[in-house]
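Report on the structure given below.
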Amino acid sequence: MKTLLLTLVVVTIVCLDLGYTRICFNHQSSQPQTTKTCSPGESSCYNKQWSDFRGTIIERGCGCPTVKPGIKLSCCESEVCNN
């Protein structure tokens with residue numbers, strides 16, 4: 001009986017994924033699409049866009065950073081939502 005109870009507790013912990021972390025895209029506009037598992041506590045993804053002599057640059061990653069004026073920032077809170 002104790003073995004069954006212990007097994008149920010272990011299965012419950014594994015299924016609940018108590019250490020859940022967010023997954024976000026983390027590639028720049030000119031790079032192949034890649035993802036990153038964010039650090040614990042980072043619950044959002046961002047998409048940051050700006051223009052320079054190379055054209056429009058898009059940067060993606062975990063978190064929701066503070067940006068300078070003239071930089072477009074979008075933050076979201078679901079899996080790989082920052083494409």
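Cβ coordinates are placed from backbone N, Cα and C, and glycine is handled just like the others.
Residues as originally present; substitutions not included.
Listed in Swiss-Prot is the mutagenesis experiment Q31 to A, annotated as follows: 210-fold decrease in potency of inhibition of Torpedo marmorata acetylcholine receptor. Under its mutagenesis entries, Swiss-Prot includes P32 to N with the note: 2.2-fold decrease in potency of inhibition of Torpedo marmorata acetylcholine receptor. D52 to N appears in Swiss-Prot as a mutagenesis experiment; the accompanying note says: 1.5-fold decrease in potency of inhibition of Torpedo marmorata acetylcholine receptor. While the structure shown retains the original residue, Swiss-Prot records the mutagenesis experiment F53 to L with this note: 7-fold decrease in potency of inhibition of Torpedo marmorata acetylcholine receptor. Under mutagenesis, Swiss-Prot gives E59 to Q with this note: 1.4-fold increase in potency of inhibition of Torpedo marmorata acetylcholine receptor. Experimental mutagenesis is annotated in Swiss-Prot for S74 to A, with the remark: 2-fold decrease in potency of inhibition of Torpedo marmorata acetylcholine receptor.
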Largest tally of Cβ atoms lying within 10 Å of a Cβ, found at which of the mutagenesis positions Q31, S74: S74
Closest of D52, F53, E59, S74 to P32 (mutagenesis position), Cα positions, mutagenesis positions only: E59
Distance [Cα-Cα, Å, rounded] between Q31 (mutagenesis position) and E59 (mutagenesis position): 10
Cα-to-Cα gap, S74 (mutagenesis position) vs E59 (mutagenesis position), nearest whole Å: 11
Nearest-integer angstrom distance between the alpha carbons (Cα) of D52 (mutagenesis position) and E59 (mutagenesis position): 13
